[in-house]
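The structure under discussion appears below in the form of structure tokens.
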Amino acid sequence: MQVNFDETCDSVIRMNANEQTRSANGIGNGNGESIPGIPDDLRCKRSDGKQWRCTAMSMADKTVCEKHYIQAKKRAANSAFRANQKKAKRRSSLGETDTYSEGKMDDFELPVTSIDHYNNGLASASKSNGRLEKRHNKSLMRYSPETPMMRSFSPRVAVDLNDDLGRDVVMFEEGYRSYRTPPSVAVMDPTRNRSHQSTSPMEYSAASTDVSAESLGEICHQCQRKDRERIISCLKCNQRAFCHNCLSARYSEISLEEVEKVCPACRGLCDCKSCLRSDNTIKVRIREIPVLDKLQYLYRLLSAVLPVIKQIHLEQCMEVELEKRLREVEIDLVRARLKADEQMCCNVCRIPVVDYYRHCPNCSYDLCLRCCQDLREESSVTISGTNQNVQDRKGAPKLKLNFSYKFPEWEANGDGSIPCPPKEYGGCGSHSLNLARIFKMNWVAKLVKNAEEIVSGCKLSDLLNPDMCDSRFCKFAEREESGDNYVYSPSLETIKTDGVAKFEQQWAEGRLVTVKMVLDDSSCSRWDPETIWRDIDELSDEKLREHDPFLKAINCLDGLEVDVRLGEFTRAYKDGKNQETGLPLLWKLKDWPSPSASEEFIFYQRPEFIRSFPFLEYIHPRLGLLNVAAKLPHYSLQNDSGPKIYVSCGTYQEISAGDSLTGIHYNMRDMVYLLVHTSEETTFERVRKTKPVPEEPDQKMSENESLLSPEQKLRDGELHDLSLGEASMEKNEPELALTVNPENLTENGDNMESSCTSSCAGGAQWDVFRRQDVPKLSGYLQRTFQKPDNIQTDFVSRPLYEGLFLNEHHKRQLRDEFGVEPWTFEQHRGEAIFIPAGCPFQITNLQSNIQVALDFLCPESVGESARLAEEIRCLPNDHEAKLQILEIGKISLYAASSAIKEVQKLVLDPKFGAELGFEDSNLTKAVSHNLDEATKRPQQNSCT
């Protein structure tokens, strides 16, 4: 049983009422003393293990009385504080488990977790990278990526879980306790109950070990001092208090009377470290979004994920119908018993299973539904009475695995059942695989039904097409007869007035967006490699600290991996020259900082950094209302999901052997890259002197030439100059610079904001391709970088996933022969680049720079992400793209569940009725009617 916060509060309230009633009637005092007449099964089970046992009545739904329950929680909190006091700064998981959406912990959507996970006495907390050691069930194939797990449980306090009291305490904490926030920085949500917060095991004052000191109004929330003369407590949250000195110095515009009603923290104005690390400001900002806007966000999200969950439901229905026909009886599908940090993958394609799958009870071989469909098609098996083509998307060719090549002896049975593969293929050869499931039987069907009811009852107005002559749009391409040469490029200040409407419209059409002046020069100065290393080093264990450590780096001149000292790399980052040869040292750090260290550094040392990002509704990893990927519960494994820091050396001087570059990336996630630091602190004129790029014959590469990465080609001297040179600049007129028509500038004289040029030197050059150009681009790469015929692969190979790089000759050839031209522009310090999912891009580092990247998933990108998931499924199993695949099916299910409950909460809540009715009465009426219909209508079986 998992007890959540609300149920616990209700139990405490009921218990207090019962205790008062018993005291009034003379039954007992509730303090563990004599209470005669209580049945043994209702008594508190607290004892000394010998003779004594507490005689008080146990709490409702608990095995102990209120006194011993609170004592146990305080003991666990103090134990957790002592155990983690020295290591709190090293926790890589920051933030709170609670999000704005309360729909992420459905009782019917949780995976089945066996209590055997805890029944070994003490919860084993292995200190491998600060993560709880995963125990794998041999009967299930688990997904074990090479990258560190980003979502996982933190090590728990050692509690004897065979004891009823210990089990109650641990399961109580599992229901609400943060898995990301270290004890030293956690701040509870102000909307939570005060009595519950006062004994929270995750909250304590920095000035005292008393976890409830601040909630009692003894300590100033801002300065953490309790020796102030006047401290004003907040009546809204009953938790925080501010001293008069801090209020007059930081919040002088708020009167003391207003502070007493609503404190700065509840207003989202507090800038202390605790509030920044707990995203309190962002929570308040999201909470204050108008209800109608929230509903529109949720409808957009539901409309985007509905096709995906309907596809999942249709595939499940087909398999259920087949299973009923094979068994000729009503079926009750076996549900897999997965632990919270486990993931089941298909034995063939290695893709995580969403819900239904086929399982061998003898050898535990697992097969996803898509592989079942591919095997039946390869075996030419026709299943009568079912819709076999539900997986086909209109207008898109179906991608499937080549089973006949990889498993020539494995075929589907004539009745449509799937036999277990022979032993040489990893199976046991049994006659049939049984249908099994992970979630509850009707969960997906209910989601589809409710989502359709809501979406069909609402219609959002179409966005107006923006004026491309607006000064906020910059010309990044010279395509003929094309309306998307201009890119939306506002400044951060402009976004505050424009809102997200224009961004939404651009994103829906798959166009990139750039945002200028996200960070100022003073903020960027704190992002140099030495400062990053110093801050990360402060979070590491003293025993593991190293003054000048070795780092892994890629030498862009030859593509080889080298070990360099931090000091040596820092010198190369600043001046970039080899003192012996005089050539630039073009190094890119590899996996430094690590994903976990990057997340820890950004959320702990730079808590204000995320808050400075634009479009937080889209990109925030936990609180973004429009970030579909943020709807996953915290216990789900999702790889490669944290912020990443990329440190590279670059130079404006062109090198004949190569350049500092990043090959073509083709992501199923939306990405944002923020250039936080460059080695050039002064403005200078860009001069790049290069030899003319020699003309290359227009012909295919030799059939014996393999598909090499740019680094490998550099090693063999096969790749020509990879950056813009004088010859190419003269030929490609006009230059693709950031320019706008002066006539379109705003009349207020704000030319600095509206101009697309920048006085500082560009740190990186970007080439971003449109989604509609992907087929032509893929064809060109397949023709130019062709694999030899003697190399065969088990699955489909896509050149866009191979990290190739297009130099100026390739881009010119691509434009002349295929009519494909990317958006080409320079990124300046403090500028953010938003790349939609499915838009290939490549980067050339024009000088040493540091990029911070965040991934997210907008509703407008869900369809493209689902399409790319099908492509990635057909890649070889050891391909990097497959190891980092986004579980778009599972994400869509959880997002739909979360959105449905949020809509119900907003629409049916009486306090929002007036606001919704005043804004749009028809919208409110339609949604309420559809929700009532969905609630009253009896839920049918998922596939009948």
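Note: Cβ is positioned from N, Cα and C throughout, glycine not excepted.
What Swiss-Prot annotates here:
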type    : residues                       : note
DOMAIN  : 38-83                          : domain 'WRC'
BINDING : Cys220, Cys223, Cys243, Cys246 : Zn(2+) 1 binding site
BINDING : Cys234, Cys237, Cys263, Cys266 : Zn(2+) 2 binding site
MUTAGEN : Cys243 to Ser                  : Impaired self-ubiquitination and E3 ubiquitin ligase activity; when associated with S-263
MUTAGEN : His244 to Ala                  : Impaired self-ubiquitination and E3 ubiquitin ligase activity; when associated with S-263
MUTAGEN : Cys263 to Ser                  : Impaired self-ubiquitination and E3 ubiquitin ligase activity; when associated with S-243. Impaired self-ubiquitination and E3 ubiquitin ligase activity; when associated with A-244
DOMAIN  : 621-873                        : domain 'JmjC'
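Geometry remark: Cys266 (Zn(2+) 2 binding site) versus Cys220 (Zn(2+) 1 binding site), CA distance 15 Å. Distance noted between the C-alpha atoms of Cys223 (Zn(2+) 1 binding site) and Cys243 (mutagenesis position) is 8 Å. When the recorded positions Cys234, Cys237, Cys243, His244, Cys263 are screened for a Cα within 10 A of the Cα of Cys220 (Zn(2+) 1 binding site), the ones that qualify are Cys243, His244. For Cys266 (Zn(2+) 2 binding site), other Cβ atoms within 10 Å of its Cβ number 21. DSSP labels the residues of the domain 'WRC' (38-83) in these numbers: 21 helix, 4 strand, 21 coil.
When each of the recorded positions Cys220, Cys223, Cys243 is scored by how many other Cβ atoms sit within 10 Å of its Cβ, Cys223 comes out lowest. Listed in sequence order, the residues His221, Gln222, Gln224, Arg225, Arg228, Ile231, Phe242, His244, Asn245, Leu247 complete the 8 Å Cβ shell around the Zn(2+) 1 site centroid, once Cys220, Cys223, Cys243, Cys246 themselves are left out. Cys263 (mutagenesis position) is 12 Å away from Cys246 (Zn(2+) 1 binding site) when you measure Cα to Cα. In the three-state DSSP assignment, the secondary structure recorded for His244 (mutagenesis position) is helix.
In this structure, the C-alpha atom of Cys234 (Zn(2+) 2 binding site) lies 11 angstrom from that of Cys243 (mutagenesis position). Other Cβ atoms within 10 Å of the Cβ of His244 (mutagenesis position), summed over all protein chains shown, number 15. Rounded to a whole number, the C-alpha distance linking His244 (mutagenesis position) with Cys263 (mutagenesis position) is 12 angstrom. Taking each of the recorded positions Cys234, Cys237, Cys263 in turn and counting other Cβ atoms within 10 Å of its Cβ gives the largest count for Cys263.
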